[in-house]
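Student: In Swiss-Prot, a published mutagenesis experiment is listed as Glu46 to Lys, annotated In dmr1-2; loss of function. A mutagenesis experiment is reported in Swiss-Prot for this position, Gly118 to Arg, and the note states: In dmr1-6; loss of function. Annotation comment: Swiss-Prot describes Leu143, Pro144, Leu145, Gly146, Ser147, Gly148, Leu149, Gly150, Ser151, Ser152, Ala153, Ala154 as ATP binding site, evidence class sequence analysis. Swiss-Prot gives this note for the published mutagenesis Gly180 to Asp: In dmr1-5; loss of function. For the mutagenesis experiment Gly202 to Arg, the note given by Swiss-Prot reads: In dmr1-4; loss of function. A mutagenesis experiment is reported in Swiss-Prot for this position, Met241 to Lys, and the note states: In dmr1-3; loss of function. Under mutagenesis, Swiss-Prot gives Ala267 to Val with this note: In dmr1-1; loss of function.
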Amino acid sequence: MASLCFQSPSKPISYFQPKSNPSPPLFAKVSVFRCRASVQTLVAVEPEPVFVSVKTFAPATVANLGPGFDFLGCAVDGLGDHVTLRVDPSVRAGEVSISEITGTTTKLSTNPLRNCAGIAAIATMKMLGIRSVGLSLDLHKGLPLGSGLGSSAASAAAAAVAVNEIFGRKLGSDQLVLAGLESEAKVSGYHADNIAPAIMGGFVLIRNYEPLDLKPLRFPSDKDLFFVLVSPDFEAPTKKMRAALPTEIPMVHHVWNSSQAAALVAAVLEGDAVMLGKALSSDKIVEPTRAPLIPGMEAVKKAALEAGAFGCTISGAGPTAVAVIDSEEKGQVIGEKMVEAFWKVGHLKSVASVKKLDNVGARLVNSVSR
């Protein structure tokens with residue numbers, strides 16, 4: 001369960017195809033991935049719904065994990081989004097209607113073609129070949145937008161799994177990730193380091209996109225691993241943070257980051273939280289360009305390490321900072337120091353929590369049979 005570490009004082013100072021870039025910079029997604037994102041029907045016979053309604057949950061995620069930019073991510077326990085999906089005769093067959101959005105934000109569009117959950121739901125329905133049933137969807141946001149915790153991926157994952165469940169679980173996790181990528185391509189780019197762990201749980205390595213090749217990395221269950229998540233009151237839009245990425249990198253930095261990403265994978269498989277933290281904290285390519293855009297981030301990382309964290313970096317595109325430790329009690333102390341640094345140096349109020357790894361991923365919470 002999550003533990004609130006410390007809260008700083010109040011009053012501080014689908015089917016949308018992104019346009020391809022004829023000359024993509026080093027860190028841009030290759031346009032061929034984007035133009036081939038549209039999903040295809042995978043089920044020969046249209047399945048009938050086995051439930052009248054379902055409720056699903058998908059967890060928050062930490063993408064990049066330092067040197068694993070766009071190809072490593074993990075799910076964290078206790079934070080995420082819920083989707084309630086119903087068979088609705090008033091909705092046109094083969095379509096989805098978003099009835100309600102509640103939670104941390106209500107400013108999201110209820111147009112399913114402009115909503116992460118809606119796009120993923122439509123993509124999943126297309127994969128299943130659903131043409132004779134209409135669905136209505138309620139989205140409860142447990143994650144704020146632009147937090148660096150995979151908010152869009154959580155919505156997409158919960159929606160994709162909800163559609164799959166209501167029609168009898170005909171699709172596998174890799175196929176659901178593809179459906180979720182339809183949504184991610186619209187919001188933040190065609191990369192799976194949030195949506196894959198949101199659906200599959202645990203750590204996930206994205207080895208390839210054409211074809212999609214996902215490698216679950218299992219952290220040993222008998223080893224302790226905790227994430228200290230500190231989210232400041234500051235929005236870091238993914239598109240803005242991606243625009244800050246360098247277009248060229250020195251070969252020595254490429255070699256360094258590659259070795260640290262390999263060390264991080266080894267640390268996960270061995271259950272070595274210390275090495276995991278060191279590798280996570282070692283990025284020389286992405287973090288140095290993004291940290292200056294988040295007030296106080298460099299001081300927050302320093303405070304985390306001085307307080308005993310094994311490592312600290314930016315979660316996803318930020319602004320959330322993530323530190324790694326092997327004890328919940330130590331994590332609470334580290335979180336307090338990180339919050340203080342955000343306040344003193346960045347003049348930002350923030351909230352810290354200590355979370356375990358979520359090894360389950362998106363799942364069914366409850367259902368009503370026909």
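For all residues, glycine too, the Cβ spot is worked out from N, Cα and C.
The noted changes are left out; the structure has the residues it started with.
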Student: Report the residues of the chain - excluding Leu143, Pro144, Leu145, Gly146, Ser147, Gly148, Leu149, Gly150, Ser151, Ser152, Ala153, Ala154 - with C-beta within 8 Å of the mean position of the site's C-beta atoms, for the recorded ATP site, in sequence order.
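Tutor: Same chain, not in Leu143, Pro144, Leu145, Gly146, Ser147, Gly148, Leu149, Gly150, Ser151, Ser152, Ala153, Ala154, Cβ within 8 Å: Ala60, Gly316.
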Student: Report the nearest neighbour of Met241 (mutagenesis position) in space among the binding-site residues Ser147, Leu149, Ser151, Ala153, comparing Cα positions.
Tutor: Ser147
Student: If you count the other Cβ atoms within 10 Å of each Cβ, which of the binding-site residues Ser147, Ser151 comes out on top?
Tutor: Ser151
Student: Enumerate same-chain residues with a sequence separation of six or more from Ala153 (ATP binding site) and a Cβ-Cβ distance below 8 A; give 'none' if the list is empty.
Tutor: Ala58, Thr61, Cys116, Gly180, Ser183, Glu184, Asn194, Ile195, Ala198
Student: In the structure shown, which of the binding-site residues Leu143, Leu145, Leu149 has the fewest other Cβ atoms within 10 Å?
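Tutor: Looking at the binding-site residues Leu143, Leu145, Leu149, the Cβ with the fewest others within 10 Å is that of Leu145.
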Student: At a 10 Å cut-off from the C-beta of Glu46 (mutagenesis position), count the other C-beta atoms across all protein chains.
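Tutor: The answer is 15.
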Student: Would you kindly give the Cα-Cα distance separating Ala267 (mutagenesis position) and Gly202 (mutagenesis position), rounded to the nearest Å?
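Tutor: Here the two Cα atoms are 14 Å apart.
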